[in-house]
Every structure is written in C-alpha cells, then in structure tokens.
Amino acid sequence: MSNWDYLDEVDILPKLPPNFDELRESKKWQERKEALEALLKVLTDNERLSTKASYAELIGHLQMVLAKDANINCQALAAKCIGKFATGLRAKFSSFAGPLLPVIFEKMKEKKPMLREPLVDCSNEVGRTMQSLETGQEDILAALAKPNPQIKQQTALFVARQLDLVVPAKQPKGFIKAVVPVFGKLTGDADQDVREASLQGLGAVQRIIGDKNVKNLLGDASSDEGKMKKIGEYAEKSTASFAEEQAKNAPPVAPTSSTPSASAASGDPSGGTATAVVSSGAPVAEADPWDFLDAFDVLSKMPDGFDTNIESKKWQERKEALEGLLQLITANPKLDPKANYGALVERLQKVLEKDANINVAALAANCITGIANGLRTKFQPFAVSVTPIIFEKFKEKKPTLRDPLVACIDAVVATTNLEAVGEIVLAALGKPNPSIKTQTDLFLQRCFMKLNSQTMPKKTLKTLIPSLIKHSGDSDSEVREASYAAMGAMMRAIGEKPSLQLLADIASDNLKMSKIKEFHQKALDEAGPAEIAEMVKSIHKADAPPAAAPPKKTAPPKKQPEDEEVVEEEDEPLKPPPGDKKKKVPVKENEENEPPVVAPKAELLLSDNEDKKQRIKEEKQLKLVKWNFQAPTDEHISQLQTLLGNQAKVSLMSQLFHKDFKQHLAALDSLVRLADTSPRSLLSNSDLLLKWCTLRFFETNPAALIKVLELCKVIVELIRDTETPMSQEEVSAFVPYLLLKTGEAKDNMRTSVRDIVNVLSDVVGPLKMTPMLLDALKSKNARQRSECLLVIEYYITNAGISPLKSLSVEKTVAPFVGDKDVNVRNAAINVLVACFKFEGDQMWKAAGRMADKDKSLVEERIKRTGVKPGSGVVTSPPTGGPKILVPQQQGSVVRRPASRSRTREPEPEEVQSDTFTIRQDTMPPKTSSRYALRDDVFSSAMGRLDGTQVITPPQPVNGWSNNTFQMKRTNSSSSISSIDTSDQIQRSINNISSSLADVAQDAMFQVTYVLNQPEQRHLVDRRADLVFRASAAQLDLVIEEFNAGRDVSGTMDACTQMLFILMGGVETEHGLEPLNASPDTVKAIISSVLRCIIQIGNTESGYGMARSLNRLAMRLIYRVELSNLLCGLILAMTESLQMNTGITELVSKLSSKWCDELEKRRAQLRASDIVDSFNAFYVCALTELKMDISDSHILIVDNYLERVILQQGDVVLDAARRLSRPHMHLTSMINKILQMMRERKIDPIMPGTLEARMPQEDEAVVVRSGVQVSIDNILRDTSMAVKHIEQLNILIASSDRSWNEYMEYLKNNPMGELIKELVGECSRKKRIDFNLSHVVKSSMAVFKAMAATGPVQEEGRITPTDINRMDTMIVGTPLSRGDATITRARGNMIRPKRTTLSRDQMANIRHTLDRVKNH
C-alpha cells in the first residue's frame, strides 16, 4: 500500500489563483503558461484529489491546450497537469482516459524532449487508470497506423509499458489478438526506432501469452530468427519490469486475484491493467493458443454432398464425406459457439454407433473429438448422449477404432466432469465384455490423473470403487492391470490413507496392494514435482480440520512414496473389513515386500555441485521468486520443491515435504548425519535447506522445531568452519524467519536461536545482521524485541558503533525505551548506553527526539553505571567484513624463510645462540610468517636481526581432516591473515614468478583463495596488472621446465585456476568491470600463453593444458579494457614478427575477437596510444622486415585500423599528426578511410579521446632463481650450510645457465668471496668450522642489510621513454612559440626514479650497522 492511500482528499479548485480563468484564456502565451504553472504547483502539493469535486471542465481545457496551443511550453505544462490529475484521481480518472489518448498519441510526433518526455509520463499515468487496454484499443490501433514514425514508436512503447503491468491471468486477449499482427507489420518498418519499439511490444506480449502463441499470431513473420531472438530479450526485460512493479505494489499479505473493476473501484494505485501486481504470485502456465484463434462456423462450410454421401450405402463415400469434414475441423480448431451443432453431432454419433465399417466409425470418432475440442464447454449438452456409445464401441479391440475412441472419450469428458457421466461409467464397468472393462478402467485412470482431493467427486468415486475392486479379481489379466492402474491413480489423487479406507476389501491382499502401489509410484513419476506438490497440498487441505491455522496450510508436503507408507500404516492402522481381523497386514511380510524406512546412503541424499551460484545469480536477476513473505505462498513452496527436487533423492524429498512431522524428523536426522559423512553436499545446498527450515518455522510442533534448529546450527557452523561465503540473498532468506523464533516461550528454543545468531555473526558480521535485527523489532512479540535488542547491544559493545553508524541504530532503538514490556525497555536502554559509551553526547543527537521520561531513564542508567562518554573500547573487531580469513589447520605452523625448500624433513630445534641451532626432538616449532621480499623487508627482517632463529619447516599438513571434502587452500605458514593484508598479498603475487615450483604454487593458491572471498577480491583485482606480469614470467619458466622433461602440471593447473578466477570478475549492474592491465602487460601475458599453447599443446601430455590456456586467452579478451587490449595485441604481433616466436597467427586470431568486443562494449578508445602501437607495427613490418604490403598480417592490422577510425573519426588523424615520424602507410590508410567516410557521410560511432594512458608506478616482478635461493639459504642458515651447499652444487651442475648465474654472482656480489670460500671448504672437509662467531655475525648483518636495501638501481634517464612522443609530453603551441611547460603527469614520467627509505628504516639500518661495528 502506497503513501497515497493515507493522504486526505483535497479539492484544489478553491486553491487556484483568483485570476486563473483569465490567465488560462489569455492570448499571451506567457500568461497562459503562468496559469498552468500555478495549477501544476497546486497539483504537486496535493497528491490525492477529491473525488467529489468536478474537474471535467478543467481537464477538458487542459486537453484543448494540449491539442491546440501553439506554444510548446504550454503544451508540456498541460501534459504534466493531466498526468498529475491521473495520479491524484486514479480510478476516477478512467472516464477521461478515452478522449485523452488520441490527443496524446497525436502530439507524440513532436521530437523535442521538452514536450515528448511529459507526454510519455502523462500517457503512462493515464494508461494506469484504464480498466483494460481493450477500452482504448481503437485509438491505439489508429495511432499505430499513422504514417509519422514518432507516433508509431511512442504508441508501441506505451503499449509495451502498459503490458509490463499485466498479469497473465488477466491478459486482455482481444487487444493482444488485434495488436500483435500490427506489431508484426511494424517490425519491417523503414524506421529503426519503430522496429525496435514494435519488437519491445511483442516482447511484453510474449511474457504474457508465451512464445508459441506469439509465433502463431505473427504467422510468417515468426520465421525471422533475428526478430524472434530480440523479442525473447525484450520478454525477459518485461519479466523483470513486471517483477519490480509487483514487488513495489504488493501488500504485506498477497490477496487473491480480483477483477479489474473491483480493483479500480477500490482506488488501486495501478489501475486496471496493473491489478495483476497485487494478485497472487502463483506460477502461471503459458496461455492457451485456443484463446487467440478465430472462431470458425463449420456448418456454413460443409463439404459438397456431405448429407448425401454420409447416407450412402458405399462405405467409401461415407468415408470420403467424413474425411472432408475432419479436414475442415482440423484446419479450424476453434469453432463458432453460436452455431447449432446438434444435428451434426447426432448424425456423427449415429454413424459411430451403427456403421459396420471400422474405418468410417473411426473417422466419426475423430470428427466428434474435433468438435468437442473446438467447442469445449459448449459441447457439454451432447456429452451425456455420446459417452454411452463410445463405451459400447470399446468392445472393438482393433487399434484402428480403439485409439480414436480413447481420444474421443477424453475430449468429450473434458468438456464436462466425471460426476456428470458417473452413472454411464458405472454402467460401462458392469459390462461383461473384457475390452470395455479394460478401456473404462484406463479411462478412469486418465481422469484420476487430472484430479486431486479437492476436485475429485467423492460420491461418484465411492460408487465406482467396488467395480474397480471387482475388476482386480477378474479372470482377464488386462482388466486386472487396468483396475490396478486406476486405483493407483486414485491413490495419487486423494492420498494413501483415504485410498486404503476405500480399498479395505483388498487391503489384506499383499499381491494386489503391491500392484496398486506400483502403479501409484508410476503415477507419481509421470506427474512430476510441480503436479505432485499441488496434489499433496490439496490432500492436506482436504484433510485439515476446519479451524486449522493459516501457517499450517502454507507448508504442504510434496509426495508420499512407498518407503514411508509402512510408517503411516504402523502409526494409524486401518481397520480391516469384518471377519478379517486375523488377517491384519503382517509386519514381517511388509518388511519383505516393501523397503523399510531407513535413511538412504548419505552420499546419495544430496548432490554435490555448483548449482548454488547459479540459483543466487538467478534470484538476483529476478528469474526466481524472492524468498520474502509473511506467510509461505504456494509459489514459494512450489519453487523450493522444484529446486530441491533437482538436488535431493526422491526418498529425502518425500520425507521433507511429508504431512507427518515424524517423517520430517527422520529427514532431519539424515541431514544432520551428512555433516560428518558428506559436508560438501550440505554446503552446496545450504541455501535450499535453510529455506526449507524457514517453512518449518511457521509450524508449531516443538519436537520438530528443536530438530530444525539443530540442523540450522549444523549448517551455519559448517559454513563458518569451512569459511564458505554466504551471499546476501542467502542470509536475507533465512535470518528474518530465524528471528521469529527468538520470541518462543520455551527457553531451550531461544537458546538454540541465540547460538545460531552468534555463528552467523561470525560468518557475515554485524553490518549485515543488524538491519535484519532492526527490522525484527517491528514484531508485536515482546520476547523477540528484547532478544534482538540484546544482540544489537552485544554488537555495539564488542565492535563499536562506527561500523553500524549508517544504520541509524540509535534512532530506531530510542522509541523502545518507552515500551510496555520491562525487558524490552531495559534492553533498549542498554543499547543506548552502549552507544553513549562510544559516541558521548552525539548519541542524543543521533537518537532524535525522545520523550522526557524516556530520556531521563537513559540518563539515570548512564549515571548509575558510571559510563563515561567516549570510553568505549572495541574488544573484538567486527567479523564477517572485508578481511582475509585463514582456515583452521591441524598441527602447528612453523616459521621458515622465503626461499626455504618444502622438501626438508621436520626437525624441531632449540636455540643455542643467536645464529646456530641444535636439533632436539623435544622442542615444538614456532610460528611466524614465511616470505621476506625486498619491498617491505624492513618491517620484519630488521626486527628479527637481533635474535635470528632459523627453523627447519616440516612437511606440509593437510588443513581438513575429512577426505571427502577439502578446501582448495594452502596450509603453509605464510597463509594470508587479516594483519598487513595488502603487504601479504603483494608478497604472494611476487612469489607467483618464483623459479621454485612449490613456492610459486603456494603463492598461486593463496591468491586464488583471496579471489574466492567476495569481500577481499578487490585487493587482488586492483593488482591485476602485477598478477598478469608475474603469471607471464611463470609461464615462461613452465616452458623451460617442460622442454627439460620435468612435470609442470601442478604449476600449470594452479596458474590457470588463479587466472580463470581473476578474470571471472565481480558482477556489477552493467556486467563485468574491465581489468586494469597495461599494453605491455597484455603483450606479455598473451605472448606467454600462446607460446605455451604452441610448445606444450603439440604433445600428448600437454593437450589438456593447452585447451585450458586457449580458453584463458579468450577470457582475457573479454575482460581487459579495449584500448589496452588492442595495443597489447599489436605489440605482441610486432614482437612475434621481430623475434620469430611463431605465435603471429594465433595473435591474429585473437585480435579478430577484439572487433567483436568493440561491437558489444561500444567504449571510447584512446587514439593516441593505439596509433602509436600501429605505427610501431608498420615500422617493424614494412621498414625493418620489408614485408610485402599485401601480406596477410599487414592486411589484418589494416582492417583493425579501419575499425578504429570508423569508431573514433578524425581523432585518429590528430593522433597520427602528433607522432614525430609517422609511417607513410599509416597516414595513407587514415586519410583514405576518412575520405571514404566523408564521401559516404558516415559519422564516427563514438568519437574517442586523444589522451594517452596515464603513467603508473612500475611494480617490478621479482623472479628469484634457484641459485639465488640456495645462496640465500646458505647465508641465512649457517647451521645447515653443508646441506645448502650440496643443493647448490647439484643445481649448478644441472645446467649451463645455473653455472653462469653462479659465476656472475661470485663476480659481482660483495658476498661472492665468502660464498666461494664456504663452498670450497665444504668440498674439501665435508664440513664447515666457524671459529670466530663475531665474523659470522658481521657477515649475517651485511647480508641482511643488502637484502633490505635491495640491488643498486641505475639512475633513471632524464629523457622521455619514447623520443617519438616528445610533442605529446611537452605542452607548447607550437614549440617554437614561447616556452614549453611540462605537465605534472609527464613530469612524473621523465623524473629519475630513485629508491627511497623512510626515516625509521634508515634509523634501523644505522643502529644495526653500529652494533655490528662495536662487536
């Protein structure tokens, strides 16, 4: 209900200016405008208008101004005033809508937005007041037939917007039938806007009646696949608009559908066509195509000589007459109900009854079927006379006649009901002919399959059951099988217990009952989940007592398979027929014939897949109904049954949606056990299971509720322990209904809810929980209000008020200080006191106006507790927010240096000196971080310089004890924590390029873990450029390792997984945000990926890896910003031609995808950077390599240049002119294409910018070789120097590259001599003796100081990086005139780059070096 309903009606006529009439009739347009502005102001200030006042004259004058006034300003104001009248009067305005629509449509020819936009708004509001679009059908069709394209376009858009408000159950069939062919014609209009508008209108129609009906109405136009695809897209948009409108206007409790007139009379804000917005949200089937067909009078088109031929003695002539009639009926499925078909039906049934030829009789049956289908309920008067004849003819066994008779009896009875023909059916069941009995039983089976316990005619059923029971003992096997099928279908329709009561005579016959239950199960399988849900719901409605509470009705179970039927029989045994008491169903025999009620195997109960993400995505896109209700609706339950039925086993589904709460308990026990046996299946379906739990919250059985809360606790604890993220949709679908249970009277139930809320607080954090807690304060239940306030107080006390400041907690809680309930009052006061502790007097301002009594209560509590303003201390930071969590690990985590190998055995240590360690089995390892990179080594390495402890790491430990479910997460000691998160991520990204496979893989797993955390992935996204560069370096190393014959599958899998997740992106309103990657980075990653594909993909073992890399390259095209992407691709092609890497063809193929992306994204391009890349390519290819101008690569690049020019226009030429030495081919191509564009009058699609890419700080990717790692280990860990030296010797002996690197180190590094002596000493004695400990300390200090300061960097050059771009960096117009100035951005580019250290870091270095000198 909107605010309009609470406003008072206002008569605006007395509020108009005294000279209003004079001004509105003035000849000066300024005065007329002044009058209209005054009227508009009054209408704006008074949104609800009096329905007793007469506004006809005023609205008529506005209509005249809109139609005749020559001034566009006056017309626009008149349109706005009419819209305000429509909004203010709503349903009472409908009488004015008819005359106004033609005027509005006629004025739509105006293109100026000043008038067009008010007209659009006016038409929307006027249309909402109409009871149905059919009332304005003629005006709409006339407007669509106008020659002016603007009128046609705006009218079609108006129709589309109005149809977006219509629910399928209230579809204006006549209007749709008339307008769809017109829209179909307009889809071929010469004007593109008219075509798009008509397609949008057809999309709105398709949402209502379905695509099949739209195709039928469009006829030949539906063969255009492109148009139908667009219509489908607009249909999806219409669905979203309808859902949005429905959510906006739906009242708290969805009422049943009402007629448009009733809605309009009640002042519904949406008017006639929008009445669907407040109707029930039950799923609506696709519209019946029959409703949109033209009625056909078959009697006036009867074949020539029909009357004569039908009476002919020759069966061929009778057959020919009936074939002509059948062809006519088949071609026109909908018959005119006004015609009199009595004589024709009588003649056909006579032929069916008397004709001796089965071909003629079969044709007569088909004709009767066609007439019944064409007339539908209008055929009902003939059903009683035709039905006995059909049953009698069932004695014919031949399919030629039998099959048409089956279709005929179904069609005839569909026009009436089973009760009307009950006596006829009963008579047919008593016939001695077995074929008649068989077909009659099968007919009943088909009837029962369409009925439920509500629609089943019970009296008729009771009269039919004895005959069916009798048939179950018939000597003919087909009769017996047919009767079992009928009784199985009956059991499906009315439920098992009522069926067993009706079948008491054969209840003790296990053979018969097993056959019936077999057909019962087949009937359930044929019906499908949706039909079963409706069926069982009707069963429970029929069984429910008259005074049943509404919540009981809104949670119907699903179905009743055989595995629960034994339980039902044991709980409520049926009374056997008299004389059969001793033949009660034996328990043992049941256990042999039927499966006992035992929980299925845990691993089969729920599927383990990734459908959860898709469900959440569809719910965001409104493709699924939002889980938001005051009481569960049929649509919500049906949707949950469908979704859960796709994941759960049938036996579990039957227990979850059973009527008996004992079955719920059995299902809950099975699900709780899954937490131990198959936790991943619970996590994969946690959203659905928690929704099912919310349905149980609306029930009152204490035992079931306790068990449900136990399952909820198990699920949320599993989510917390495995650090599985919970989406906002998942939380909002569960928590509000969980909080309802905080108001329960039983303390144990409230305690369970508190535990669950505490766990959820750890998972999602107070910021997400608090809005739902505040909303729960609206409850009338005092316990619920007090419990929610206690949780809010806990949040504020522990996390402070700052994270919750935006939620206005104080203002929401303040009114509860005056609550009637003492517990609520105390809890509210405590919340405000907690706020005062953090905010001080600002709390009073945030709380707003409070009653003096309430304020004094809070002040008294503050004084009594002695709380000082601003004394609050955050005891624990809010959990669930943007941080990086570490999964719990088994065993201790140990410190190890950045380059230590993982392959070393675990050797606990005991500290003996500052440098040396002695192994001892009794000392446990200690914990610390692992990596120490140069970027931030001063924050950690210098602090540990005084007491260096080198500890050998153990083997990696699994972080999850269960083999069936493992988190894809590294368990190393360097797992990223919430402390120094940014630095840790930076270290991990740098380690991606490590030459040690285990270090690189570990870093990739850590980055992947962060990317999987929605709250933290932005920390990696903004470093995407560095991740790509590090990955490119690692892929180059992978190629070398692969060529050397080593296994690279682990590294490759980790790398591709990380990059795929990185490029999956974050979902935004407009799709995926482009990743920040510079052209050089794009070139590097593209080149590395393609080289891997070529070198690895040619081998059998690398085929799978190459496929992953191929998809990775395609994903990269979709995610990178277009200018950087094109520049990177051109640079990669240039480099490939220069170095002959063999990837040129692949780069060309990838580049073609850039054109497709340009069409999709329509983004601006940076012409300066792009032209620079093209120029470099042409210089390389044409000047340096002297390639032919007709070479395929040259032509491909020419094509891309043409696309850029068509997109950007003259900006490309300006960019080329700024080049100091543009290549001749480049300028020639640009001039040629621009000349062509001028000749053909082609405008640029999206003129771009000349700005070059802003220079960014270069983040170097540190790649430490294996030689460097080994040498660092020797200097860090002198106690294990011998082992490290052995590793170094093995490494330098393995390849010439390692040997050369080692020699280079000895030559250039200050520590080279020391390393050389240590290696030589170890080679001679196999051990190293350190006599002077202070020398060792000095060496270690020097090594750490060198590691801290990093390598010496060369002085940055003072000239720009690219001399060809000098004129774009130095601003002066031209350079010869006046002094040139250097912009700030360009100044940064040419400024020398020097290493800088903070004062603290320099002080630490000086202090350390001084201490070393003193030794």
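The backbone N, Cα and C atoms fix where each Cβ goes, and this holds for glycine too.
In this structure the noted substitutions are not present, so the sites keep their original residues.
Lifted from Swiss-Prot, the feature list:
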- G203 to E: In or628; decrease in abundance at centromeres (MUTAGEN)
- G488 to E: In or593; decrease in abundance at centromeres (MUTAGEN)
- I862 to K: In or635; reduction in tac-1 binding (MUTAGEN)
- E1317 to K: In or643; decrease in abundance at centromeres and in the cytoplasm and reduction in tac-1 binding (MUTAGEN)
Which one is it: of the mutagenesis positions G203, G488, I862, whose Cα lies the shortest distance from the Cα of E1317 (mutagenesis position)?
I862
Cα-Cα, whole number of Å: G203 (mutagenesis position) versus I862 (mutagenesis position)?
62
What is the interatomic distance between the Cα atoms of G488 (mutagenesis position) and I862 (mutagenesis position), given in whole Å?
72
Which same-chain residues, if any, lie at least 6 apart from I862 (mutagenesis position) yet have Cβ under 8 Å of it:
V833, F836
Test of understanding: give the count of other CB atoms lying within 10 angstroms of the CB of G203 (mutagenesis position).
24
Rank the mutagenesis positions G488, E1317 by the number of other Cβ atoms within 10 Å of each Cβ and report the first-ranked residue.
G488
